[in-house]
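The feature all-trans-retinol binding site is assigned by Swiss-Prot to Lys41, Met63, Gln109, with experimental evidence given as support. According to Swiss-Prot, the mutagenesis experiment Arg22 to Ala carries the annotation: No effect on retinol binding. Abolishes interaction with STA6 and the ability to enhance STA6-mediated vitamin A uptake. Record note (Swiss-Prot) on the mutagenesis of Leu30 to Ala: Decreases cellular retinol uptake and impairs retinol storage. What Swiss-Prot says about the mutagenesis result for Arg31 to Ala is this: No effect on retinol binding. Abolishes interaction with STA6 and the ability to enhance STA6-mediated vitamin A uptake. Under the heading of mutagenesis, Swiss-Prot lists Lys32 to Ala and annotates it as follows: No effect on retinol binding. Abolishes interaction with STA6 and the ability to enhance STA6-mediated vitamin A uptake. Swiss-Prot lists Lys41 to Leu among its mutagenesis entries, and the accompanying note reads: Strongly decreased affinity for retinol. Further decrease in affinity for retinol; when associated with L-109. Here the residue is the original one, but Swiss-Prot notes a mutagenesis experiment at this spot, Arg59 to Glu: Decreases cellular retinol uptake and impairs retinol storage. One entry in Swiss-Prot concerns the mutagenesis experiment Gln109 to Leu. Its note says: Strongly decreased affinity for retinol. Further decrease in for retinol; when associated with L-41.
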Amino acid sequence: MPVDFTGYWKMLVNENFEEYLRALDVNVALRKIANLLKPDKEIVQDGDHMIIRTLSTFRNYIMDFQVGKEFEEDLTGIDDRKCMTTVSWDGDKLQCVQKGEKEGRGWTQWIEGDELHLEMRVEGVVCKQVFKKVQ
């Protein structure tokens, strides 16, 4: 049985986020606003079905998917692109590949203790985020 990501997570670390957004061609005003936010993550997992809600005072983003099945992801509100996304298990980690206009786009997510780690990648730029489980 894979690890269970279910829970409510508060952001502790947001390293290199503005550079990540720049690599996605997000305009400077939105980058500055987004860099000030400390979004929470609410994750509901039922086997290989996952709903990941990224919640902030500025904008919310919901990702609803089945692990191992490719789907079209609408990134309106992030960088206004669509991509074909596949999330797969790699041991106890979730690996995401987002195929679209930007090369090398995706993320890896895993748990260490009571912390959720998220590494987002695009065109060689890496953003590292850490969240603490609060419930």
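In case you wondered, yes, glycine gets a Cβ from its N, Cα and C as well.
Substituted residues are absent from this model; it holds the original ones throughout.
Features per Swiss-Prot, on structure.
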residue	record	DSSP class
Arg22	mutagenesis position	helix
Leu30	mutagenesis position	helix
Lys41	mutagenesis position	strand
Arg59	mutagenesis position	coil
Gln109	mutagenesis position	strand
C-beta crowding around Lys41 (mutagenesis position), within 10 angstroms: 20
Distance check against Arg22 (mutagenesis position) for the recorded positions Arg31, Lys41, Arg59, Met63, Gln109, keeping those with Cα within 10 Å: Arg31
Cβ-Cβ neighbours of Lys32 (mutagenesis position) (radius 10 Å): 12
Most distant Cα pair in Å, residues Lys41, Met63, Gln109 binding all-trans-retinol: 14
Neighbour tally for Arg31 (mutagenesis position), based on other Cβ positions within 10 Å of its Cβ: 17
Lys41, Met63, Gln109 excluded, remaining Cβ within 8 Å of their centroid (all-trans-retinol): Phe5, Ile43, Met50, Ile52, Thr54, Leu94, Trp107, Leu116, Leu118
